[in-house]
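**Q** The following block contains the structure, expressed as structure tokens.
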Amino acid sequence: MTEQEDTFSAVRFHKSSGLQNEMRLKETRKPEKARLRVCSVPWQLIVIALGILISLRLVTVAVLMTNIFQYGQQKHELKEFLKHHNNCSIMQSDINLKDELLKNKSIECNLLESLNRDQNILCDKTRTVLDYLQHTGRGVKVYWFCYGMKCYYFVMDRKPWSRCKQSCQNSSLTLLKIDDEDELKFLQLVVPSDSCWIGLSYDNKKKDWAWIDNRPSKLALNTTKYNIRDGGCMFLSKTRLDNNYCDQSFICICGKRLDKFPH
């Protein structure tokens, strides 16, 4: 073999060795790149998944904030509605109460008008009775007035209890029956300074004090303090209600309720 052939063979061998080495190097790098590509794929998926999760959370938070805001607004509107409704209810209650008061006032006015009519009728009839007594010569000094549902007649001619009873009956009246404590206090303010017979006496059959109509009264009397030995008839003065002997002569108090007087 010549020198040129040896040189050519050496060059070819060198080139082929270099090519083989380069081929091996490329083949060695290919799996590494493949591994890198394979390894990079899961990270991309994780990043995408995380992005999706974060986006979903942001959307969820936004929805929650929107709902919270709407709930707060609805709650405020509900409070305003309830407040307005309560105000309307209160106003309606006030209107109903005022209507009821007006209705009661109207009823009271009608009752007062009726009482005034009855009182005027009774006063006219009373004047007729008094005028008749005076014209027949049986008239005596009398003064009278009406208060509430009752009219009072003070016969100033002093008489025993039985004659006072008769004088009242002659005028279609009765000796006064006191209905309650308020009436007693009122009468003590208006009675004359002298003692006045009233329609309360001791009933020997019942062994107790009884009013002229034999009916109970709301006037609470401690009858135990009245000794029958001091008298069996009751009189009224400005300071007290007490008993005395029935033959004593006092002023007479006659009375009559408006609803008992004939129309």
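Glycine too: its Cβ is placed from the backbone N, Cα and C atoms.
If you look up Swiss-Prot, you'll see 139-258 marked as domain 'C-type lectin', on the strength of sequence analysis. Among the natural variants that Swiss-Prot reports, E5 to K is described with the note: In strain: NOD and NOR. Natural variation at this site is recorded by Swiss-Prot as R29 to W, annotated: In strain: NOD and NOR. For E32 to Q, Swiss-Prot lists a natural variant annotated as follows: In strain: NOD and NOR.
Explain the structural surroundings of these features, please.
**A** As a whole-number mean, the pLDDT of the domain 'C-type lectin' (139-258) in this prediction is 89.
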**Q** What counts of helix, strand and coil residues does DSSP assign across the domain 'C-type lectin' (139-258)?
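**A** For that range the per-state counts are 27 helix, 46 strand, 47 coil.
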